[in-house]
Amino acid sequence: MNKRNWLLALSLSLAFSPCYADWAKLKAAASDLGAAVSETSKEVWQDVSDFSKKSWASISAWGEEAFNTAGVWTDKSIATGKEWLKAADKELNEMLNPKTAKEARIAINTMADTALIRLFNEQPSAKLLFDKAYGYAVFDSRKFSLMLHTNQGAGVAVNRKTGKHTYMKMFGAGLAAGIGGKFYQQVILFEDKARFDAFVTQGWEATSEVGVVAGKESAELTAKYNGGMAIYQIGEKGLLLDANISGSKYWIDKDLTETSR
């Protein structure tokens, strides 16, 4: 059995295992898969729908199931999330600079999963807001979309009621330098349908009045929605306190969204 077929067999065996199966075994399998994917990254991208999507789906099952299950983000969730992120971030590094729309969508979806788990690990109270959210959007400063300019980021808005994904772009002054680090991620939670739909269909520009939930004061309290939105920014070293998103703009990525229908 060649390496490609072996990976596919492993992926499918993981995909049919319970989401909360023996984590040690899942972690070991994910580690092995990650190492093999690293060696065959070119082959991965040659057949995204047949290989990369299946291999990542098996690893990401825990993450998606975890953040879509209502309830408190516990110490156990944090510990498991940290281990999951090690495997997820390794896979995500292979997805930089996608060449096709399919590759870009898979990369952005994967990025969004990692951002949510990272956020809940940093601030568990955000999980309670997420449980109440009608929808959410996640953005990243790295190159996970096609033909992005220096100050642009890529992201996806997800309707939690229907599961529909709308791919989007973001412009912000802090994106070029990753706000002092290699990258940063932004998570926006929407309290209701009206606010979410307006963001997706009309785009949005952040004003100076818009605050980031994770400030010095609110980080110690139970987070609340502000004007129907809750906004968090996360860097490679954790939650960015008092981050200023004033002037940031968001709009639909028609190329990725329309070709996904």
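Note that Cβ sites are derived from N, Cα and C of the backbone, with glycine treated the same way.
Arg195 to Ala appears in Swiss-Prot as a mutagenesis experiment; the accompanying note says: Impairs membrane disruption.
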Cβ neighbours of Arg195 (mutagenesis position) where a neighbour is any other Cβ within 10 Å: 20
In three-state DSSP terms, the structure that Arg195 (mutagenesis position) belongs to: helix
